Amino acid sequence: MSRFLIYFLPFFIYSGNVLSKTSCLMATGVLKCPTDPEAVKKVHIDLWDEDSLPLESDDLMGRTWSDRNGNFQVTGCASDFGPINTPDPYLYIQHNCPHRDSNATNPIQIDVIPLFLPSIVRLGNVYLDRYLEDY
């Protein structure tokens, strides 16, 4: 058994690096909260790679906080197994902007178009007081 590991362990390590693809992404945007304009300051924003395979969890690609005007820029890299399998990025935004109807605050998840560097994903205005079920 130990001989097997000695001979084949380097192969498995090498093949994992060869068969995975690393991609990096940058996303920018401006957070808006019409119900409380001050709530766009220092908002926690995570960039995640969704892994839908069984026994895999999503990977944190990057993290940032918005500035006092709600501007943010988040960058990160992720690797997915397979030469044609690219990361599936999304933003997870934890905020304190009250919903325009109910005053509740819920985190927002936004799928990001997988445009990898050198391209930049420009999200424009991201309204924190509206949710998908509003539309």
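Heads up, the Cβ atoms here are built off N, Cα and C, so glycines get one too.
Record features, source Swiss-Prot:
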- GLU38 to Ala: Partial loss in ability to recognize apoptotic cells. Partial rescue of engulfment defect of the deletion mutant tm2078. Retains phosphatidylserine binding specificity; when associated with A-36 (MUTAGEN)
- VAL43 to Met: In sm211; results in increased number of cell corpses and abolishes secretion of the protein (MUTAGEN)
- ASP51 to Ala: Loss of function of engulfment of apoptotic cells. Decreased membrane labeling and phosphatidylserine binding and failure to rescue the engulfment defect of the deletion mutant tm2078 (MUTAGEN)
- LEU53 to Ala: Reduced ability in identification of apoptotic cells but can rescue the engulfment defect of the deletion mutant tm2078 (MUTAGEN)
- LEU55 to Ala: Reduced ability in identification of apoptotic cells but can rescue the engulfment defect of the deletion mutant tm2078 (MUTAGEN)
- GLN73 to Ala: Monomeric with defective clustering of ced-1 around apoptotic cells in the embryos of the deletion mutant tm2078; when associated with D-63 and Q-65 (MUTAGEN)
- ASP80 to Ala: Loss of function of engulfment of apoptotic cells. Decreased membrane labeling and phosphatidylserine binding and failure to rescue the engulment defect of the deletion mutant tm2078 (MUTAGEN)
- PRO83 to Asp: Loss of ability to form ring around apoptotic cells and abolished ability in cell corpse removal (MUTAGEN)
- ASN85 to Ala: Loss of function of engulfment of apoptotic cells. Decreased membrane labeling and phosphatidylserine binding and failure to rescue the engulfment defect of the deletion mutant tm2078 (MUTAGEN)
- ARG100 to Ala: Partial loss of ability to recognize apoptotic cells. Partial rescue of the engulfment defect of the deletion mutant tm2078. Retains phosphatidylserine binding specificity; when associated with A-101 (MUTAGEN)
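Close to ASP80 (mutagenesis position) in the fold, though at least 6 residues off in sequence, lie SER20, LYS21, SER23, ASP49, ASP51, THR86, PRO87, ASP88, each with a CB less than 8 Å from its CB. Counting every protein chain shown, the Cβ of GLU38 (mutagenesis position) has 9 other Cβ atoms within 10 Å.
Checked against LEU53 (mutagenesis position), the mutagenesis positions GLU38, VAL43, GLN73, ASN85, ARG100 differ in C-alpha distance, with ASN85 being the nearest. Considering only the mutagenesis positions GLU38, VAL43, LEU55, GLN73, ASN85, the residue whose Cα is spatially closest to the Cα of ARG100 (mutagenesis position) is GLU38.
Looking only at the mutagenesis positions GLU38, VAL43, ASN85, the one with its C-alpha closest to GLN73 (mutagenesis position) is VAL43. For ASP51 (mutagenesis position), the number of other Cβ atoms no farther than 10 Å from its own Cβ, over all displayed protein chains, is 17. For the pair formed by LEU55 (mutagenesis position) and ASN85 (mutagenesis position), distance between Cα atoms is given as 17 Å, rounded to the nearest Å. Looking only at the mutagenesis positions VAL43, LEU53, the densest Cβ neighbourhood within 10 Å occurs at VAL43.
In the three-state DSSP assignment, the secondary structure recorded for GLU38 (mutagenesis position) is helix. Within 10 Å of the C-beta atom of ARG100 (mutagenesis position) sit 15 other C-beta atoms, taking all shown protein chains into account. Using a 10 Å Cβ-Cβ cutoff, GLN73 (mutagenesis position) registers 14 neighbours. If you take the Cα of ASN85 (mutagenesis position) and the Cα of GLU38 (mutagenesis position), they are about 40 angstrom apart, rounded to a whole number.
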